[in-house]
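Trainee: Take this structure first; my questions come after.
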Amino acid sequence: MSSEEDKPPAPPVRLTSNRGGNERSGGGVGVGGGGLGGGGMGDVPPDMRPLPKEPDDSDRKKKTLKSKIKGSKPSHTDSKPNISYPTNFEHTVHVGFDAVTGEFTGMPEAWARLLMNSNISKQEQKKNPQAVLDVLKWFDNTTKQRPSSKYMTNAITTHSGSSLSRVSSSSPSSTPTDSELHGSNSGGNLIGVQLGSMTLGPNANNVAVAGQILGNHYQQQQQHLLQQQQPLLHQNHNQHHMGISQSHSYNFVGHTVSSSTSQHSSANEDDMLGPQHPQQQPPPPPVASRPERTKSIYTRPIEDLQPAIIPMPVAPATTPATPLQNHRTPGGISAPAASPMMHNNATTTLDKNKNNANLYTPEPTVAQVSAGGPSSQVAGNQIAVPQAAVAPAATPNTRAANAKKKKMSDEEILEKLRTIVSVGDPNRKYTKMEKIGQGASGTVYTAIESSTGMEVAIKQMNLSQQPKKELIINEILVMRENKHPNVVNYLDSYLVSEELWVVMEYLPGGSLTDVVTETCMDEGQIAAVCREVLQALEFLHANQVIHRDIKSDNILLGLDGSVKLTDFGFCAQISPEQSKRTTMVGTPYWMAPEVVTRKQYGPKVDLWSLGIMAIEMVEGEPPYLNENPLKALYLIATNGKPEIKEKDKLSSAFQDFLDQCLEVEVDRRASALDLLKHPFLKLARPLASLTPLIMAAKEATKGN
């Protein structure tokens with residue numbers, strides 16, 4: 001019986017037959033015990049199909065014993081098949097525009113929310129739907145990319161009188177930036193340390209005001225954040241102020257007030273609009289003179305998704321004045337849809353190997369396909385938008401591979417840094433080091449070089465806290481190899497234990513932003529600044545370098561009126577073989593149309609930005625600064641050259657200079673060398689004429 005009990009039961013059989021004829025009629029087959037038949041039903045003979053082979057007892061024991069042996073691996077036949085995750089699959093999404101109804105069709109929900117908050121009217125959408133789609137794709141992609149910091153451009157600023165400066169700029173950051181920690185207005189980087197970059201004071205009499213005060217919604221959000229940051233800023237009340245520009249990722253969620261407003265932000269709207277008066281309680285710090293959305297941005301090129309340029313993670317951006325990372329808000333006023341909720345939409349298809357090389361699990365981003373590609377098809381009255389694809393999520397194995405590659409990359413970068421930095425102890429070369437600022441990416445000191453008595457700025461960065469160290473190398477090399485009187489001077493660098501020390505020229509005059517927001521410049525002074533910047537640009541372009549982030553934040557001034565270009569964290573090195581770029585880099589309000597529309601571009605993007613900066617010197621702010629960033633991008637793409645307020649008050653030479661800079665057709669736009677010969681520059685006054693403006697800006701902010 002034991003042998004009978006060990007036999008497996010017979011497999012189930014059909015109780016009815018599908019066969020025709022009289023052989024099988026009505027009945028079925030009963031299954032009994034372990035044998036066949038076991039009692040037939042009617043006249044139907046038992047099913048004669050053979051049972052499965054009975055397993056051999058010896059084989060069963062061998063398998064059991066083998067499974068208990070430690071370290072033994074099951075044979076290929078015994079193990080479950082390893083089914084991999086799908087790769088290179090695509091989820092296509094088509095967005096169209098119905099010209100009859102004036103509505104977009106098939107638009108992702110996140111895009112719809114973004115567009116709803118963009119202040120782009122229905123008429124404007126109907127006028128140029130392709131421009132709307134272009135900026136939506138770009139904007140969405142920017143918010144999802146995990147940007148990396150331009151580490152040597154941190155606006156580390158402590159404030160005199162709890163003042164806040166315009167948050168300068170530039171690149172993306174995965175940690176709270178120094179600009180955020182201290183609200184610096186500095187545009188310079190280590191590349192240029194500035195003194196006295198602070199915001200407008202309530203007693204400033206010669207402020208160049210332009211633009212409008214933003215709505216109540218902006219003010220309420222700003223007030224809330226200011227209340228959060230007040231305790232930290234109060235601690236810095238009496239500290240000395242120096243800025244080193246922070247490169248920032250631009251996340252378009254800045255809570256802002258008009259850059260030209262010289263009033264403090266306080267607890268209510270009336271205080272925002274009227275003069276400030278002493279309060280019994282400590283007054284809240286003033287808002288930044290420029291909104292956070294004046295930060296720079298960096299996205300991947302259309303044709304290149306190499307891991308080296310895939311930015312690092314970043315939390316949603318905060319206002320310029322937000323002191324701590326936990327004070328950040330997940331969504332912005334200007335563009336609430338720029339929050340992480342957009343990360344669920346379809347994105348570019350990433351190659352598996354590139355995906356594995358990332359340092360993080362890629363989140364979906366919008367596909368960046370040119371309008372002329374195969375996915376841009378026009379059907380009927382609809383404008384088709386490029387398809388989008390979803391990259392597969394990274395598996396644990398992928399993440400492990402990512403971490404391994406990241407570690408190897410860090411080792412290579414550190415080895416490269418060792419070949420760049422100087423050997424020795426900087427503490428012996430520099431004395432009287434005084435801490436003047438601290439932020440997420442490092443601490444800034446002023447020091448005296450013992451041998452020369454020259455004052456320098458030293459930034460100390462903990463390399464373990466820098467997620468994209470290769471950008472540090474890029475910036476150091478560009479600065480070291482491109483020395484010019486109009487470029488902030490890189491002096492030296494050292495590796496001290498786990499820290500990188502970078503020594504830069506110290507410019508105490510502050511950034512040009514302080515001057516344009518605090519004072520009124522005449523054409524002679526504007527021409528002088530333009531000439532100096534053009535000399536720097538002509539030098540860089542001749543050496544195949546595009547700056548890509550020209551704006552007043554990145555122009556530093558000496559007390560003698562010297563003008564120097566800084567912030568090379570996002571510069572591009574071009575070559576005859578690769579003379580064009582498509583990476584979205586810069587700050588939206590200063591961006592050239594070809595950058596906004598994702599066309600290939602070259603050095604002339606810097607000349608467009610110079611033209612916008614010239615308008616900034618006239619009006620106190622760039623065009624469209626009071627617009628939602630998404631709408632500003634739309635207006636740049638649609639209108640091209642912006643309108644200039646009171647243009648008739650400008651000289652004909654200045655008007656022509658602006659026309660040459662702001663020519664939409666790149667081939668017709670003047671080069672830096674051409675503009676250096678322009679008659680407008682003959683109006684330039686001596687650089688010493690800038691000194692009174694610098695001192696006036698300092699005086700205006702002194703009481704803040």
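Every residue, even glycine, has its Cβ placed from backbone N, Cα and C.
Here the original residues stay in place, and none of the substitutions has been built in.
Sharing the features that Swiss-Prot gives for it:
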- Pro9 to Leu: Disruption of interaction with dock/dreadlocks. In Pak4; pharate adult lethal with some adult escapers that are uncoordinated and have crumpled wings (MUTAGEN)
- Arg14 to Met: Disruption of interaction with dock/dreadlocks (MUTAGEN)
- 83-96: domain 'CRIB' (DOMAIN)
- 430-681: domain 'Protein kinase' (DOMAIN)
- Ile436, Gly437, Gln438, Gly439, Ala440, Ser441, Gly442, Thr443, Val444, Lys459: ATP binding site (BINDING)
- Lys459 to Ala: Fails to rescue mutant phenotype, probably due to disruption of kinase activity (MUTAGEN)
- Asp549: active site, proton acceptor (ACT_SITE)
- Asp553 to Asn: In Pak5; pharate adult lethal with some adult escapers that are uncoordinated and have crumpled wings, probably due to disruption of kinase activity (MUTAGEN)
- Gly569 to Asp: In Pak3; pharate adult lethal with some adult escapers that are uncoordinated and have crumpled wings, probably due to disruption of kinase activity (MUTAGEN)
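Burial and contacts for the listed features, if you can.
Mentor: Pro9 (mutagenesis position) counts 10 other C-beta atoms within 10 Å of its own C-beta, drawing on all protein chains shown.
Within 10 Å of the C-beta of Ile436 (ATP binding site) there are 21 other C-beta atoms, taking all protein chains into account.
Counting every protein chain shown, the Cβ of Lys459 (mutagenesis position) has 29 other Cβ atoms within 10 Å.
A sphere of 10 angstroms centred on the C-beta of Asp549 (active site, proton acceptor) encloses 33 other C-beta atoms.
Classification of Asp553 (mutagenesis position) by DSSP places it within a helix.
In the three-state DSSP classification, Gly569 (mutagenesis position) falls within coil.
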Trainee: Using CB atoms and a 10 A radius, I'd like the single residue among the recorded positions Gly442, Gly569 with the highest neighbour count.
Mentor: Gly569
Trainee: Listing them in sequence order, which of the recorded positions Gln438, Gly442, Val444, Gly569 have their Cα within 10 Å of that of Asp549 (active site, proton acceptor)?
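Mentor: Matched recorded positions: Gly569, sequence order.
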Trainee: Using Pro9 (mutagenesis position) as the reference point, find which of the binding-site residues Ile436, Gln438, Gly442, Val444 has the shortest Cα-to-Cα distance to it.
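Mentor: Result: the closest of the binding-site residues to Pro9 (mutagenesis position) is Gly442.
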Trainee: Whole-number Å only: compute the distance from the Cα of Gly569 (mutagenesis position) to the Cα of Lys459 (mutagenesis position).
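Mentor: With the alpha carbons as reference points, the distance is 15 Å.
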Trainee: Quick one: of the recorded positions Ile436, Gln438, Gly442, Val444, Asp553, which has its CA closest to the CA of Lys459 (mutagenesis position)?
Mentor: Val444
